[in-house]
Amino acid sequence: MEKLFKEVKLEELENQKGSGLGKAQCAALWLQCASGGTIGCGGGAVACQNYRQFCR
């Protein structure tokens, strides 16, 4: 079981883009923004705002 877990160093976390959001989360926000809210849950405008705030 220990082999399944990877030790994450603080430097790795600091180098991640997105203020704590991962690439997959930012990609989901971008997709919601680009689709005008027709894909995924939530409105397009809120997704765009969150993407600009947390993923740029």
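Just so it is clear, glycine is given a Cβ too, placed from its N, Cα and C backbone atoms.
Original residues only: the substitutions mentioned are not part of this model.
In sequence order, Ala28, Leu31, Gln32, Ala47 are the residues of the chain that are 6 or more apart from Gly40 (mutagenesis position) and have a CB within less than 8 Å of its CB. Swiss-Prot gives this note for the published mutagenesis Gly40 to Glu: No effect on glycosylation.
The annotation that Swiss-Prot gives for the mutagenesis experiment Gly40 to Gln reads: No effect on glycosylation; when associated with A-42. According to DSSP, Gly40 (mutagenesis position) is assigned to coil rather than to any helix or strand.
One entry in Swiss-Prot concerns the mutagenesis experiment Cys41 to Ser. Its note says: Abolishes glycosylation. With a 10 A radius on its CB, Cys41 (mutagenesis position) counts 8 other CB atoms from all the protein chains.
Gly42 to Ala appears in Swiss-Prot as a mutagenesis experiment; the accompanying note says: No effect on glycosylation; when associated with Q-40.
According to Swiss-Prot, the mutagenesis experiment Gly42 to Glu or Lys carries this note: No effect on glycosylation.
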